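Single-structure report; data block below.
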Amino acid sequence: MKAHKTVFNQHPLSLNKLFFVLLLIFFLPPASPAASVNGLYKDSQQLLSFKAALPPTPTLLQNWLSSTGPCSFTGVSCKNSRVSSIDLSNTFLSVDFSLVTSYLLPLSNLESLVLKNANLSGSLTSAAKSQCGVTLDSIDLAENTISGPISDISSFGVCSNLKSLNLSKNFLDPPGKEMLKAATFSLQVLDLSYNNISGFNLFPWVSSMGFVELEFFSLKGNKLAGSIPELDFKNLSYLDLSANNFSTVFPSFKDCSNLQHLDLSSNKFYGDIGSSLSSCGKLSFLNLTNNQFVGLVPKLPSESLQYLYLRGNDFQGVYPNQLADLCKTVVELDLSYNNFSGMVPESLGECSSLELVDISYNNFSGKLPVDTLSKLSNIKTMVLSFNKFVGGLPDSFSNLLKLETLDMSSNNLTGVIPSGICKDPMNNLKVLYLQNNLFKGPIPDSLSNCSQLVSLDLSFNYLTGSIPSSLGSLSKLKDLILWLNQLSGEIPQELMYLQALENLILDFNDLTGPIPASLSNCTKLNWISLSNNQLSGEIPASLGRLSNLAILKLGNNSISGNIPAELGNCQSLIWLDLNTNFLNGSIPPPLFKQSGNIAVALLTGKRYVYIKNDGSKECHGAGNLLEFGGIRQEQLDRISTRHPCNFTRVYRGITQPTFNHNGSMIFLDLSYNKLEGSIPKELGAMYYLSILNLGHNDLSGMIPQQLGGLKNVAILDLSYNRFNGTIPNSLTSLTLLGEIDLSNNNLSGMIPESAPFDTFPDYRFANNSLCGYPLPIPCSSGPKSDANQHQKSHRRQASLAGSVAMGLLFSLFCIFGLIIVAIETKKRRRKKEAALEAYMDGHSHSATANSAWKFTSAREALSINLAAFEKPLRKLTFADLLEATNGFHNDSLVGSGGFGDVYKAQLKDGSVVAIKKLIHVSGQGDREFTAEMETIGKIKHRNLVPLLGYCKVGEERLLVYEYMKYGSLEDVLHDRKKIGIKLNWPARRKIAIGAARGLAFLHHNCIPHIIHRDMKSSNVLLDENLEARVSDFGMARLMSAMDTHLSVSTLAGTPGYVPPEYYQSFRCSTKGDVYSYGVVLLELLTGKQPTDSADFGDNNLVGWVKLHAKGKITDVFDRELLKEDASIEIELLQHLKVACACLDDRHWKRPTMIQVMAMFKEIQAGSGMDSTSTIGADDVNFSGVEGGIEMGINGSIKEGNELSKHL
């Protein structure tokens, strides 16, 4: 007690405080509970007010009642008798965010607010007008529809202690200009992933907001581009920039000592990483997947790195020795899809913590490093596929008890599959892929010891013997894939016990005996593929119980009997191939009652290839669908030893159908059987059917009109049957039909004259009693056959012959007359327009045209000043183009633009073309489209991309162009790693001149002139000689004619290329094209894009060059050009002056493209330019052209000697 008195005497103020506390405790005990109750009551009222403001939904927040305390409300947690946490994730609130800021943010003791996926909308700005509890430090608003600029984040300044903010998966835009003030709070966690943030250098904004204390920062899944400045976030431990459009070198860090997680995957980062990460000592996760990094793998922090993903780059050399330093810590290592070579070092075996190693799709070679790999005691996933390893597969892998996935596919492994691969009963092997190797011998019975096995693929080997019945004990097996081996014997009945089985693929073996009816017990089966064997017996009707069955392939066997009507109960069936068997009886109508369902697992995690047959006599059936995972496409030649077909086309991948109509079948091949009777009319309900082959049977009767309902059919083969009657007119509605074969039947009457029948060859109708085009047999006008009618027929034929003869004679006179007129007209035109003659280049540079292609009869929209149109524009069917692009698959996509997507395709004649699939248009512009196509198709010049053909069906419009090897100038110049070539100055100069020449041709040689309207670097394509070809000329005019939904601004250019006068009036002119060309020329000189916020901020390339014109102008040139050859600086300046003349704000002061060519010739005369970009005298002879800018020998522009005046 004395001690306490001493303390009190020393601190009298403390004594007073203690006395006050004692008063509160002993004399006012009810006060504190009352305060808590009052506070809780206030919280309850605010929460109930929030509920009352929500849309009236009975099930929403049902237990938020005034009769219960808020601590028992759904999603509410309390601490110290106050609401401290609210989590309404996945609650369909359907309100504006302002309600949240009005009722929830002000809760005074709230620490955490989670409204993830709560259907919130509106902007963040309402937060600035509300109050915020001082304890609130975490807000999660992910997966809503909140919009507005991300600069609205500053509205949370009222929440002074806010540390974590999650705004991922919303619709936020780049920061607005009006709210770039610094925030009054310091975030540690900021998640902006999956928003609409694009085209903005975000890091300076983050710094300006004062978020320098960030520890977690995610921008994943946006559209950010440009360069990245040096990052200065000393506390940053997690940085995710994946799935953006960054195209720059590896980012540098001022201080990365705390960085633990770095994800740059799925961008376009390029170059050598160097030593950028050497000081990141705590880095444990590094993902550089799917970029364009090159060179050697750099030295990485070895003390802490656990997860390293380098997949999909261009790293080269042998296995990186520096990775040996990581062995103590690395858990997952992915080096796949690179260019590593050599042998795998023994040091990999020292990585005792390694759980995943993927070195697939490289060029590793040598003997399979068995001893090294067998040391990886913790390994779970081992993927070594698509390399060049040799040797055998050892038993020692059975010691890897944690191994779940072993993928050795597509190597050169030999020997037998070891019997002891799963000898330890504790094994955990789930996936075994050994396909596309050179294994021989039997499938070991001991594989049944792999009790956890889910997927087994041994296809594309040389395995012999029978399928072990012991495999029936693998109760978890989903995939049994053994195709293209030499397996014999019967399909084991024991497979009926594989209750999880989804895919049974045994094609191209020597299997015999019947199809086990007991397979119907495997109710999850999606795919049964038994084709190209020696199976016999009947198709089990019990297969109709497989409601998930999507693909049934039994072709090229010796199966007999009827087609079971029960197969119609397979309501998910999309592919039925029974060709080349001994099936008899009729086609059962119940076969066509599919519901339109499809098994999801069919299209999950699988790779498919469809091989279209060539149609030769030895080749039966329409084609073959194969599971192609883990197999090199070039290995398809091995199929030819078992299959007598030459493949006309190979399709990879498959698009999941979306069924809105009745039926789901897309492929039906019953050809080469002994079927009889008529075609069931129910077949016409198969709306999605793409391939129908009933050829080489004994079917009879008339072709039903209902087949006109097959709106998606592309191949129709009814040949070699006994069909009679006429060809139904309903078949003319099959607009996607690309191939038809009605030959060798008893059909009669006229072949329909309309499309698509006017595009098929005559042999497709041969050996019938048909008449009309394309057969050489004309049709008579009526059925009468009496003598009088016969005589009239002779007279009509004689008259017709006379008319034809007179017509031919008259045509010859007309042709001679037209030639004389053309010659005289041409002479006068040469005298009047001598300056323009050189641009004629009057020869077509399209070598892929075919003389058999048909003329169209559309009226021309323009009078084109050309000597001749040597070959008619090609008209192609939609089916042709659908086939050539594999159904417009993403693998064929090479570019996208304002008018549509562009696909690379190979047509049936072998020509490689580019197909532009235009945006959908209304039918109102059909006539205009045809007219414009005929016009554009006649424009031929060596610096223009020629239009080869077109197709129109429904709302689809497709244009076929000559394919340009190197793509667009934009890609080559600004995305060099994608194309793989570097443009030096001579190449750029050649491109500049070629593009100018092509544009000049459009402006001065087409009457009336063609205004491009969208001249830009992405519309300058480069052929195999890097010759510039201007593309998309006439597109804006075409789209305008077709009444599309594009805005006027879209039709008048692309931002960065649009001349200033277009913003006052959308009246386009050739001088507008000249301005746009000037921007392209600046791109060639500077190497920069016309709009890049990282380089120019709110400015653009033209404005940026203007600023430099007041200082050291040479700073604008691409440094790489001057590094290569400093002597070209004068020439660059001369070309810059040309660009400046084109970019004059006063459109009447700009030169014409003819004058631009004259300037280039003037520069050429004084610089000794190489022959690749030589300008001929005719290119610049413009007598009669209105006056304009003159250019002196030294390149000075006499309209204004100071460069800045032209800017």
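Counting starts with 1 at the first residue shown.
Each Cβ is built from the backbone N, Cα and C atoms, and glycine gets one as well.
According to Swiss-Prot, the feature domain 'Protein kinase' maps to 888-1163, an assignment based on sequence analysis.
For VAL894, GLY895, SER896, GLY897, GLY898, PHE899, GLY900, ASP901, VAL902, LYS916, the entry in Swiss-Prot reads ATP binding site, with the evidence type sequence analysis. Classification of VAL894 (ATP binding site) by DSSP places it within a strand. A 10 Å cutoff on Cβ-Cβ distances gives VAL894 (ATP binding site) a total of 16 other Cβ atoms nearby, all chains included.
HIS1012 to Tyr appears in Swiss-Prot as a mutagenesis experiment; the accompanying note says: In cu3-abs; brassinosteroid-insensitive semi-dwarf mutant. Its Cβ placed at the centre, HIS1012 (mutagenesis position) has 26 other Cβ atoms within 10 Å.
The DSSP secondary structure for ASP1014 (active site, proton acceptor) is coil. Using a 10 Å Cβ-Cβ cutoff, ASP1014 (active site, proton acceptor) registers 26 neighbours. According to Swiss-Prot, the active site, proton acceptor annotation covers ASP1014.
Note on the domain 'Protein kinase' (888-1163): its mean pLDDT in the predicted model is 81. Same-chain residues at least 6 positions away in sequence with a Cβ under 8 Å from that of SER896 (ATP binding site) are, in sequence order, VAL902. In three-state terms derived from DSSP, VAL902 (ATP binding site) belongs to an extended strand segment.
If you measure from the Cα atom of VAL894 (ATP binding site) to that of HIS1012 (mutagenesis position), you get 22 Å.
Using a 10 Å Cβ-Cβ cutoff, VAL902 (ATP binding site) registers 24 neighbours. Of all the Cβ atoms in the protein chains shown, 19 others lie within 10 Å of the Cβ of GLY900 (ATP binding site).
The CA atom of ASP1014 (active site, proton acceptor) is located 14 Å away from the CA atom of GLY900 (ATP binding site).
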